[in-house]
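A.B. asks: This is the structure, below, for whatever I ask next.
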Amino acid sequence: MDDTTYKPKNILITGAAGFIASHVANRLIRNYPDYKIVVLDKLDYCSDLKNLDPSFSSPNFKFVKGDIASDDLVNYLLITENIDTIMHFAAQTHVDNSFGNSFEFTKNNIYGTHVLLEACKVTGQIRRFIHVSTDEVYGETDEDAAVGNHEASQLLPTNPYSATKAGAEMLVMAYGRSYGLPVITTRGNNVYGPNQFPEKMIPKFILLAMSGKPLPIHGDGSNVRSYLYCEDVAEAFEVVLHKGEIGHVYNVGTKRERRVIDVARDICKLFGKDPESSIQFVENRPFNDQRYFLDDQKLKKLGWQERTNWEDGLKKTMDWYTQNPEWWGDVSGALLPHPRMLMMPGGRLSDGSSEKKDVSSNTVQTFTVVTPKNGDSGDKASLKFLIYGKTGWLGGLLGKLCEKQGITYEYGKGRLEDRASLVADIRSIKPTHVFNAAGLTGRPNVDWCESHKPETIRVNVAGTLTLADVCRENDLLMMNFATGCIFEYDATHPEGSGIGFKEEDKPNFFGSFYSKTKAMVEELLREFDNVCTLRVRMPISSDLNNPRNFITKISRYNKVVDIPNSMTVLDELLPISIEMAKRNLRGIWNFTNPGVVSHNEILEMYKNYIEPGFKWSNFTVEEQAKVIVAARSNNEMDGSKLSKEFPEMLSIKESLLKYVFEPNKRT
């Protein structure tokens, strides 16, 4: 190194268990034994400690699990480790996910960056802050542009992900100008190579080709991207670290462009597959920019150059994935043509460590994505469910379903309102997902809750929120079985209109204390991005002897109110809840079969299939109110969101016939 070269002493690398940053960290550890490297990573779904295996034995390496959004932790690390250089890679990066969870991108990419910058300002010891951004902040490049975006080009982001990265850049620039922080920004194009989580196209296509599955291309495949091999990118950051000028921006890219269709064809050729039969064109994404193109001259003037050609880089990448097929565990959710929010990798434990598996080097993982009808999806051995509600109806059925599907599960021993016991469960069981099927509905019915309000609050509100928060702290998805009995027909959703209540609608039924608590906790759970809320209504199963079964209930009543309602056939929808967990789906879902069925229609089916001599009589809602303590919810739920995700789901009447009445037919 010459006299003008910057030489750091103690480097903090954020997000270093992720793809690009792990290659950078491993390279610096390998090439500079006199540098102390501290890496900080919260270990989310696309990062893994195994990515840093080459560095763990080095005396100048230290790993810290934590979130850049924790200002206390960041300040503590800067001071105690005497950090003089930060290489900030940590970010949410998958564009598709940013459309369904943009607030999480804002939290990670903007707020997290702000925390780091403020810590740098307060400690006053940072000599270099290298902020890693993306070429997507420039926006879409004109198709006929002969010159790529240079570092002074206007920022015109087109999606939530790139908008958060551009926002973070503005903060970096402001802290550089306002407080004199020694900042450098990089903007990179697409990177590929070993260790990359298969939400990105190249590893996704390789894994699909390995398992003989079609390669899904959005639109016509004419979109153009530039690709750099990961080791070339790691070298670029090595150059920027030592030779980059404070206050400058550097594009990390290549002028060699490739159409998506050509990338898919090249991967097919590597596997000896016919591209025409192996490539499947699927519906395009509405936010799929046509082209990103960078000018790469500024970085080259520092002495960097691309070393790995496309053919060699792709071959190295393919070889790595075929030799490490289980690196990421169950990635079936990521391999879907249109994945929603991606799952936690199967090998991830709640404490951030990874399960070690003995996999021979020539093993090829077969990845399967099966619809809920088959009740089988992905690598079941990598899943482990923690279920609360062992003694309840839904909890018991979930356990039986896991046994049937070969999924490892355990019931939680802790009580929902006891935080310490929940933490102990997660530490000992180390689940990949948590299912909450616990709750107080009242025995024999919701009238019980009217005289047991403290107990109902303790479990339905305080307990559920406690479990959600413990899961959040451990980066776990919580599948929460809730209720749709928080709505009632009204002027905008009249009975018989076919207009159902949607997921975003706010509760309008508070006739029972049970419903009040469920409405309250649902509203609060909206603030937890790790929760999937399933609104169950009047649950039904093929077990007609179970007193919790809605059909069993009304068949034992002397009189029933004949009114149409949305309902949940558990035999069909409980397997869907497991599939939703595998797909890492979040937010609120109306968990009912499409359509409505009246109580008289159900009892007519019961008479035709089960008990020919069965008789019943009706009474009005007003007459019913005289013999019950709390009012009952009647409504229609809009099932379009769930139906779009699972188009094979049957309507309520079809599902009743297939799963309940046909199997129990006695006449």
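Any Cβ shown, glycine's included, is placed from N, Cα and C.
So, quick note: what you're seeing has the original residues, none of the substitutions.
Here's the feature list from Swiss-Prot:
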- Asp135: active site, proton donor (ACT_SITE)
- Glu136: active site, proton acceptor (ACT_SITE)
- Gly15, Ala16, Ala17, Gly18, Phe19, Ile20, Ala21: NAD(+) binding site (BINDING)
- Thr134: substrate binding site (BINDING)
- Gly18 to Ala: Abolishes dehydratase activity (MUTAGEN)
- Asp96 to Asn: In mum4-1; no extruded mucilage and seed coat defects. Abolishes dehydratase activity (MUTAGEN)
- Lys165 to Ala: Abolishes dehydratase activity (MUTAGEN)
- Gly193 to Arg: In mum4-2; no extruded mucilage and seed coat defects. Abolishes dehydratase activity (MUTAGEN)
- Gly392 to Ala: No effect on dehydratase activity (MUTAGEN)
- Lys413 to Ala: No effect on dehydratase activity (MUTAGEN)
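Help me picture where these features are in the structure shown.
C.D. replies: Annotation for Asp135 (active site, proton donor): same-chain Cβ neighbours under 8 Å, separated by at least 6 residues, are Asn149, Arg187, Gly188, Asn189, Asn251, Gly253, Tyr292, Leu294.
Taking all protein chains in view, 25 other C-beta atoms sit within 10 angstroms of the C-beta of Glu136 (active site, proton acceptor).
When secondary structure is read from DSSP and collapsed to three states, Ala17 (NAD(+) binding site) falls in the coil class. Non-local neighbourhood of Ala17 (NAD(+) binding site): Val39, Asp41, Leu43, Ser47, Asp48, Leu49, Asn51, Leu52, Phe63, each in the same chain, at least six residues away, with C-beta under 8 Å from its C-beta.
Classification of Thr134 (substrate binding site) by DSSP places it within a strand.
Taking the Cβ of Gly18 (mutagenesis position) as centre and 10 Å as the limit, one finds 24 other Cβ atoms among all the protein chains shown.
In the three-state DSSP assignment, the secondary structure recorded for Lys165 (mutagenesis position) is helix.
Taking a C-beta cut-off of under 8 angstroms and a sequence separation of 6 or more, Gly193 (mutagenesis position) has the following same-chain neighbours: Phe19, His23, Tyr229, Cys230, Glu231, Gly313, Lys316, Thr317, Trp320. According to DSSP, Gly193 (mutagenesis position) is assigned to coil rather than to any helix or strand.
Note: Gly392 (mutagenesis position) has non-local neighbours Ala437, Ala438, Gly439, i.e. same-chain residues 6+ apart with C-beta under 8 A of its own C-beta.
Counting only residues at least six positions away in the same chain, the Cβ atoms of Ser421, Ala424, Asp425 sit under 8 Å from the Cβ of Lys413 (mutagenesis position).
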A.B. asks: Run through Gly15, Ala16, Ile20, Ala21, Thr134, Glu136 for me and report the recorded positions whose CA is within 10 Å of the CA of Lys165 (mutagenesis position), in sequence order.
C.D. replies: Thr134, Glu136
A.B. asks: Have a look around Ala16 (NAD(+) binding site) and count the other CB atoms within 10 A of its CB, chains all included.
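C.D. replies: So the Cβ neighbour count for Ala16 (NAD(+) binding site) comes to 30.
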A.B. asks: In angstrom units, rounded to an integer, how far apart are the Cα atoms of Thr134 (substrate binding site) and Ala21 (NAD(+) binding site)?
C.D. replies: 14
A.B. asks: Whose Cβ lies within 8 Å of the mean position of the Cβ atoms of Gly15, Ala16, Ala17, Gly18, Phe19, Ile20, Ala21, the NAD(+) site, other than those residues?
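C.D. replies: Nearby residues not in the site list: Ile13, Ser22, His23, Val24, Ala25, Asp41, Ser47, Asn51, Phe89, Ala90.
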A.B. asks: These are the binding-site residues: Ile20, Ala21. Which one scores highest on other Cβ atoms within 10 Å?
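C.D. replies: Of the binding-site residues Ile20, Ala21, the highest Cβ count within 10 Å belongs to Ala21.
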A.B. asks: Just counting, how many other CB atoms are there within 10 A of the CB of Thr134 (substrate binding site)?
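C.D. replies: The Cβ of Thr134 (substrate binding site) has 23 Cβ neighbours within 10 Å.
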A.B. asks: Would you mind checking how many other C-beta atoms are within 10 angstroms of the C-beta on Gly15 (NAD(+) binding site)?
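C.D. replies: By my count, 29.
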